[in-house]
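Among the features that Swiss-Prot reports, active site, nucleophile is placed at S107, with the record citing similarity to another entry. Summarising the annotation, Swiss-Prot assigns active site to D246 and lists similarity to another entry as the type of evidence. Per Swiss-Prot, the feature active site, proton donor maps to H273; the stated evidence is similarity to another entry. Here Swiss-Prot flags 29-279 as domain 'AB hydrolase-1', drawing on sequence analysis. Here Swiss-Prot describes H34 to Q as a published mutagenesis experiment; the accompanying note says: 0.1% of wild-type activity. For the mutagenesis result G36 to E, the note given in Swiss-Prot is Loss of activity. Looking at Swiss-Prot, the entry for mutagenesis of P37 to L says: Loss of activity. For the mutagenesis experiment G38 to D, the note given by Swiss-Prot reads: Loss of activity. Recorded in Swiss-Prot as a mutagenesis result, P72 to A carries the remark: 95.4% of wild-type activity. Here the residue is the original one, but Swiss-Prot notes a mutagenesis experiment at this spot, G105 to E: 0.2% of wild-type activity. Among the sequence features in Swiss-Prot, the mutagenesis site Q106 to L is noted as follows: 21.8% of wild-type activity. KM=0.2 mM for prolyl-pNA. Here Swiss-Prot notes a mutagenesis experiment, W108 to Y, with the remark: 37.9% of wild-type activity. KM=4.0 mM for prolyl-pNA. Under its mutagenesis entries, Swiss-Prot includes D245 to G with the note: 22.5% of wild-type activity. KM=1.0 mM for prolyl-pNA.
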Amino acid sequence: MMQITEKYLPFGNWQTYCRIVGEATDRAPLLLLHGGPGSSHNYFEVLDQVAEKSGRQVIMYDQLGCGNSSIPDDQAETAYTAQTWVKELENVREQLGLDQIHLLGQSWGGMLALIYLCDYQPEGVKSLILSSTLASAKLWSQELHRLIKYLPKGEQAAIKEAETTGNYDSLAYQAANAHFMDQHAIKLTPDLPEPVLRKKKGGSLAYLTGWGPNEYTPIGNLHGYEYTDRLKDLHLPALITSGTDDLCTPLVAKSMYDNLPNARWELFAGCGHMPFVQENAKYQELLSDWLISQD
C-alpha cells in the first residue's frame, strides 16, 4: 500500500489542503493542478499509481475556494483570482520544498500553469503536462458554441436565451447544459471510480467568480485570458493530452501544440474532458513514461 500523507499548509489567513502520494525519491515530484476553478483534487486520486509506476511523489492540493482548503466566499472578488491562485501555488512549492517539479494542469489547472510559467518565470519546472486545457478563453468559447449547434434545436434555444438574458435558472437551460456536459465533459455513471463521483465541497462561487456560469460563457475575471502568442517563449518539454469529444476540442489542443516549441500531443479517441479517467490505464502509462523520459 502506498503511503498517503495529508497536510494543511498555512497560506496567509487561510490554509491549503495537500495530499502527497508516495515517499520522496531522487526524482522530481509531479505536482497536479485541478480544474474549475473550484473542482477540488478528488478526481486526481485515479492517478495515485503514477507515483509507483514512475518512482516519484505525486502531489495534489485543493485550491483556495474548494475542497478541504479554506473557502473564503465572503472575499470572493479578491480571493478568487489568478494572482491569488498563483501565490497559493508558489506557497505550496515553498512549504513543501519543491525545488524541482513536473507540473500537470487539467482544464483551468492548465490555465493556471501557463499563467504561472509565462508571467512569473519560475525555476525548477522540468516539464509541463497540459491536460484538456486552453491557451485562449475566446477560442474556447467559440469552439464550444460551435459544438452547441449539434444539440437539439430546443436545447440550443434554451442556452441562447440564458446567455442573452443572463438568467441561468430555467429548467430548460439546466437540462440543455447538463446534456452538453454529459457529451463533452464526462457522463457521471455509477461505474466510475469513487473519487470522480465523490461530492465536492464548495467551489461554485470560485467557478462563477473566476470563469462564469458555465463552460462556454466566460464572463468571470478570467474572461480576458489569452496566452496563445506567449507559448512560443516556453521552451520546456510539454505534453498535451485531450479527447476527441473534449471541451478542449482538437482545434483548441492544436492551437497549443502549434505554438509550443517543444510539445507532443496525444489525442484520446472517444474521450471527453477526462481521458485520465476514461482511459485510465493508458493515461497512467503515457504519463509515467513521459515523466521518466523528462527526469
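Cβ atoms are placed via backbone N, Cα and C, with glycine included.
Keep in mind the model shows the original residues, not the substituted ones.
Cα proximity to W108 (mutagenesis position) (within 10 Å) is found for the following recorded positions from P37, P72, D245, D246, H273: P37.
Mapped onto three states, the DSSP output places W108 (mutagenesis position) in helix.
Considering only the mutagenesis positions G36, P37, G38, P72, the Cβ with the fewest other Cβ atoms within 10 Å is that of P72. Considering only the recorded positions H34, P37, P72, D246, H273, the residue whose Cα is spatially closest to the Cα of Q106 (mutagenesis position) is H34. Under the DSSP three-state reduction, G36 (mutagenesis position) is assigned to coil, being neither helix nor strand. Each residue contributes its Cα atom, and for P37 (mutagenesis position) and the residue listed as 'active site, nucleophile' those atoms are 9 Å apart. Ranking the recorded positions H34, H273 by other CB atoms within 10 A of the CB puts H273 at the bottom. Counting other Cβ atoms within 10 Å of each Cβ, the recorded positions D245, D246 show the lowest value at D245. On the 0 to 100 pLDDT scale, the domain 'AB hydrolase-1' (29-279) averages 98 in this prediction.
The recorded positions shown are G36, G105, S107, D246; of these, the one with its CA atom nearest the CA of P72 (mutagenesis position) is G36.
The residue listed as 'active site, nucleophile' is 7 Å away from H34 (mutagenesis position) when you measure Cα to Cα. For the pair formed by G38 (mutagenesis position) and the residue listed as 'active site, nucleophile', distance between Cα atoms is given as 11 Å, rounded to the nearest Å. Around Q106 (mutagenesis position), a 10 Å sphere centred on its CB holds 28 further CB atoms from the protein chains shown.
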